[in-house]
Amino acid sequence: MADQRQRSLSTSGESLYHVLGLDKNATSDDIKKSYRKLALKYHPDKNPDNPEAADKFKEINNAHAILTDATKRNIYDKYGSLGLYVAEQFGEENVNTYFVLSSWWAKALFIFCGLLTCCYCCCCLCCCFNCCCGKCKPKAPEGEETEFYVSPEDLEAQLQSDEREAADTPIVIQPASATETTQLTADSHPSYHTDGFN
């Protein structure tokens, strides 16, 4: 069995119909009738001494499972067993995308764009490295502060000095408790009175 050639994936989408003895435009009722007839004929309980019948029964079950599922049947009719393999690997919703991206014109477009942008170096320089490592970076508008780099050591020193300054002044006021009726804007002043004390 190990020396047998692995079955290749078809793109025509007809072999499952041949397993059930049907043509490609068969209805779901035709598929059910043919499946029942062939399943009874090749069932392993009716053919205990015939291992070929068990293999044939597995093929019939597989064909029935695929052809009765509307989504899988549609994929099989369009792309064959290769489409079913792609659906299993990438999901049924991504089959069309896979075949579009693996078409000759999509590959040609990818190669053309690669040649046009010097193997995508222009895209890499402009997007990843901010136009030549920041040398061609657009200037910040007037009035806005420019960002600058702060080293981790300077940041640590700033945090420590803030902690020392905060340690010198004690906290003397408790924060106000918040409820569902607490105002979130600074315009309105909170009221600490209940309805009975108006």
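In case you wondered, yes, glycine gets a Cβ from its N, Cα and C as well.
Residues annotated as domain 'J' in Swiss-Prot, with sequence analysis given as evidence: 13-82.
While the structure shown retains the original residue, Swiss-Prot records the mutagenesis experiment His43 to Gln with this note: Decreased binding to HSC70. Loss of binding to HSC70; when associated with A-45. Residues near His43 (mutagenesis position) in space but far in sequence (CB under 8 A, at least 6 apart, same chain), listed by position: Ala53, Phe57.
Here Swiss-Prot describes Asp45 to Ala as a published mutagenesis experiment; the accompanying note says: Decreased binding to HSC70. Loss of binding to HSC70; when associated with Q-43. In this structure, Asp45 (mutagenesis position) belongs to neither helix nor strand by DSSP; it is coil. Spatially close to Asp45 (mutagenesis position) yet at least six residues away along the chain is no residue at all, judged by Cβ distances under 8 angstroms.
Around Pro175 (mutagenesis position), taking its Cβ as the centre, 6 other Cβ atoms fall within 10 Å, counting all chains. The annotation that Swiss-Prot gives for the mutagenesis experiment Pro175 to Ala reads: Inhibits interaction with ZDHHC13 and ZDHHC17.
Confidence over the domain 'J' (13-82), given as mean pLDDT on the 0 to 100 scale, stands at 90.
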